[in-house]
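Below are the features listed in Swiss-Prot for this protein:
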- G286, P287, T288, G289, S290, G291, K292, T293: ATP binding site (BINDING)
- K292 to A: Abolishes DNA transfer (MUTAGEN)
Amino acid sequence: MNKAFIVVAVVLLILGIISFNLVFIILAIISLFFVDPQIMRKFYKFFLKSNISKIFVKNYKTNHSIVIEDGYLKIEDNVKAFLIVDDIPFDYRDLSDESLRVKISSFHKVLDIAGQIDIVFRKSSIDKNKFLSDLFQKAQNIRVIIDADPSNERAKNELMMIQHMIKKISEGEMPFKYLIFFIINSDSKEKALATADVVKKGLESIGVKSRLAYKHEIEDLLNDKLSLKKIVFPSQIPFLSVFSLQKQPDYEIITDGIYLGQEINDRRAVFWNVNRVINPHALIIGPTGSGKTEFLLSLGVKTNILYGIPIVFFDVKKDISLRLKKYGYKYKYINPLLNSINLLKFSNVNKDIYLIQLENIIRNSFKLDRFVSALLYRILLESISDNYYEVSWDYIIDKIEKYDINEDVKAYLLRIVSAIKSLDAGVEDIDLISAISEGINVVDLSSIKSEELRRLVMYGIIIKFINKYNIADDRLKLVLVIDEAWTLLRSEDRDYQIVADLIKRGRGFGIGIFMATQNFDDLGELSDIFLENIGLLGFMNNGDKKFWNEVMRFADLNIEETLRSLIFLGKGEMLIRFINDPRPIMIKTDVLVRNSF
């Protein structure tokens with residue numbers, strides 16, 4: 001019986017080598033196993049050491065047209081895309097049991113996208129003492145950097161990470177080198193690479209950075225010549241621990257730029273990279289006492305320090321200037337009662353376009369109806385056409401008085417223009433726009449008691465800067481900061497947009513706008529435009545369930561998490577969401593303290 005199996009095994013082996021058919025080889029091995037398991041083991045060693053295996057593999061590759069390029073391998077109609085893991089910047093031990101249970105399915109959901117997927121994990125140990133020595137040296141170098149520049153938040157964050165790694169080693173967790181491949185199977189190159197891209201983005205959402213493998217990396221994997229370079233701890237490998245982390249926005253957006261604060265769950269530093277987003281605007285919504293003004297102040301000051309661009313605060317309650325003094329920051333004080341906006345003077349823009357802008361400013365400031373607004377536009381047009389170089393509000397008042405219109409309408413227009421005249425002196429040598437410095441500027445609106453005139457000042461400054469910086473580039477040149485933004489946003493409608501148009505244009509005007517208000521109703525009828533186009537959207541603590549139900553339209557939240565966590569956010573804690581990415585983050589905001597820079 002044994003001889004029969006040996007004869008069969010030899011015949012099958014010969015057929016397999018001649019025809020390059022793997023089925024015959026497998027059957028031969030099975031036949032040998034029935035004869036004697038030791039024979040099979042000896043044959044396996046012989047097969048691997050001999051040239052037979054090399055000849056077989058070589059001919060199999062030739063016979064089946066294997067193609068290896070960056071990102072994929074093709075064998076006839078079977079295509080495999082290769083993703084390689086670059087970084088796993090987290091630790092699951094920072095999560096609570098409940099958070100871990102909630103997030104456990106995310107990793108598997110990402111893998112389910114690909115249908116059939118293989119994971120290759122290679123691991124090797126490292127010299128712990130040498131690794132520790134390198135960490136101590138790096139920590140020492142970073143401390144020198146921080147001593148020279150105490151405002152360097154990125155260096156502080158890196159030092160914190162190194163100290164955390166040293167602590168892990170001291171607790172007995174051994175680091176190791178690793179390499180991880182995700183292999184996606186498909187029937188075409190296009191489908192394989194497209195699926196790999198979707199998986200890559202899904203992995204990024206749980207904090208895992210990956211990329212398509214290069215051709216030589218795929219070849220090294222197949223030839224078992226891979227060199228392991230990345231170093232991690234056991235608690236950083238989610239695939240072996242069967243868990244996932246919370247979804248996070250694009251890695252490049254939250255790891256560089258303006259320091260916003262620490263993530264509440266894992267205390268990781270969160271940044272806002274204004275240069276990487278398509279829209280440099282921010283809107284913070286929260287009730288009185290939630291900490292939105294402090295955060296807005298911090299955001300504006302940090303933007304000026306980090307990017308070196310002018311920041312203009314509109315100070316409605318005089319609390320901005322008081323807080324800046326309290327924290328020891330120098331700023332330029334600008335009083336619109338002393339520095340004129342010069343609304344009747346314009347440059348860098350066509351006359352007809354500016355007249356439309358001026359009509360929009362006055363219409364939105366005084367909430368004029370269509371008839372009165374159209375009549376005012378006609379009067380402005382005739383006044384400037386009659387007296388282009390010397391037009392004044394007095395001239396326009398005379399024009400209105402001579403106009404053959406309804407007396408009530410005439411009185412209404414005279415009241416509006418007289419109010420504008422009282423504020424807009426039109427003296428060029430004290431021009432408000434020219435008074436704006438390159439640093440921090442505070443426009444004091446607290447001395448203006450009329451909401452209409454406050455809006456006039458803010459709208460006038462916005463339009464003047466839009467015309468000044470209306471150059472086709474993506475560079476951020478100025479940021480306007482508006483606390484109590486409801487004063488502007490409620491007055492806009494779909495036909496006469498100023499702030500909404502600025503926000504929709506993204507970086508187009510070169511102007512960023514940071515705003516804070518108390519609730520969704522403050523945004524007026526254009527609320528969807530503001531919420532859908534804002535680059536950084538923040539929601540602060542609010543016990544109203546209706547409020548959080550509205551938030552769920554713009555952020556990817558589940559009901560349980562909302563009820564258990566968000567309603568009980570403390571002062572200075574906030575849920576943030578970046579544009580075009582519904583994945584939210586809960587942070588403890590970083591605010592100014594005296595000499596914080």
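Even glycines carry a Cβ here, placed using N, Cα and C.
Note that the coordinates shown come from a computational prediction; the quantities given were computed from them, not determined experimentally.
Any idea what these are sitting next to in the structure?
Around the Cβ of G289 (ATP binding site), a 10 Å sphere holds 10 further Cβ atoms from the protein chains shown. According to DSSP, G289 (ATP binding site) sits in a coil region rather than a helix or strand.
For K292 (mutagenesis position), the count of additional Cβ atoms within 10 Å of its Cβ stands at 26 [all protein chains shown].
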Given the recorded ATP site (G286, P287, T288, G289, S290, G291, K292, T293), which additional residues of the same chain have their Cβ within 8 Å of the Cβ centre, ordered by sequence?
A516, Q518, M540, N541, K571
On a count of neighbouring CB atoms within 10 A, which of the binding-site residues T288, S290, T293 is highest?
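That would be S290, with the most Cβ atoms nearby.
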Say we define neighbours as other CB atoms within 10 Å of the CB. Which of the binding-site residues G286, P287, G291 has the fewest?
P287
